[in-house]
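Here Swiss-Prot flags D36, D110, H145, H149 as Zn(2+) 1 binding site, drawing on experimental evidence. Residues or ranges marked as Zn(2+) 2 binding site in Swiss-Prot (evidence: experimental evidence): H74, E98, E107, E146. Annotation of the published mutagenesis H74 to A in Swiss-Prot: About 30% loss of T-cell stimulation; the original residue is retained in the structure shown. In Swiss-Prot, the entry for mutagenesis H145 to A states: Complete loss of emetic activity. The structure shown retains the original residue. One mutagenesis experiment named in Swiss-Prot is H149 to A, and its note says Complete loss of emetic activity.
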Amino acid sequence: MNKSRFISCVILIFALILVLFTPNVLAESQPDPTPDELHKSSEFTGTMGNMKYLYDDHYVSATKVMSVDKFLAHDLIYNISDKKLKNYDKVKTELLNEDLAKKYKDEVVDVYGSNYYVNCYFSSKDNVGKVTGGKTCMYGGITKHEGNHFDNGNLQNVLIRVYENKRNTISFEVQTDKKSVTAQELDIKARNFLINKKNLYEFNSSPYETGYIKFIENNGNTFWYDMMPAPGDKFDQSKYLMMYNDNKTVDSKSVKIEVHLTTKNG
């Protein structure tokens, strides 16, 4: 074998190794949505206040708790009290599958998530479509407590850039005390800021036609959540929040977040 052929073989082998052992970033990334993929606020004729409620200071937050029960194989029930409005003292969080529920079943965890009441079931005896007193439900929102906090109670700032009609109009930071934080927690904090500063959701509608929040991880993978309700005259909070049931977490030090909004007259 001559020298040039030998070098070519070495390069080919090296390339094959890269293909086999390098993670395929593109395959795991969620492409940016096309305009047709996004929900449009003008096509929602219900009360936007029901969406606003999910992100306007109404969320479950607890530290160092353990599950005390379950209803189905893929959920966990916690003794968490609503210290603000006294609406509940039990919280059920539903996860994507049984394996994910088992992962956190006997762990000391922190819980942070948006919650709902209608169609929240803790047993087969609960009435369909009714509110179960003293109880609330959510999806995901779980992180292990041990070793997941910064020293001396320090907080991590996470930068969020907002683009309106493709132009960066504002940037702001939200804070978390967790090293590995759920995307849900950061989403809630981002939307809460935008509700207060940009009127993201009003009682009847929104000044924005479309919106999505995009997470960019350190390895280049991306994913996003649609920020507007589906078309129609009814908004199902439970169905909307189901997007968090995979309990997706990100590294708070490296994650980048973008919010993309289009105005109705843009």
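Cβ atoms here come from the backbone N, Cα and C positions, even for glycine.
If you look for the noted substitutions, you won't find them, since the model keeps the original residues.
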> D36, E98, E107, D110, E146: which of these binding-site residues has the sparsest Cβ neighbourhood within 10 Å?
Replying inline: D36
>> Taking DSSP as the reference, which of helix, strand or coil describes E146 (Zn(2+) 2 binding site)?
In response: coil
> What is the Cβ neighbour count of H145 (mutagenesis position) at a 10 Å cut-off, with all protein chains included?
Replying inline: 17
> Within the chain of H74 (mutagenesis position), which residues six or more apart in sequence place their C-beta under 8 angstroms from its C-beta?
Replying inline: E94, L95, L96, N97, E98, L100, A101
> Roughly how many angstrom lie between the C-alpha atoms of E107 (Zn(2+) 2 binding site) and H145 (mutagenesis position)?
Replying inline: 8
> Should D110 (Zn(2+) 1 binding site) be counted as helix, strand, or coil on the basis of DSSP?
Replying inline: strand
> Which recorded positions (H145, E146, H149) fall within 10 Å of D36 (Zn(2+) 1 binding site) by Cα distance?
Replying inline: none
>> Tell me the Cα distance separating D110 (Zn(2+) 1 binding site) from E146 (Zn(2+) 2 binding site), rounded to the nearest angstrom.
In response: 9
> Including all protein chains shown, what's the count of other C-beta atoms within 10 A of the C-beta of H149 (mutagenesis position)?
Replying inline: 17
>> I need the CA-to-CA distance for H145 (mutagenesis position) versus D110 (Zn(2+) 1 binding site), whole Å please.
In response: 6
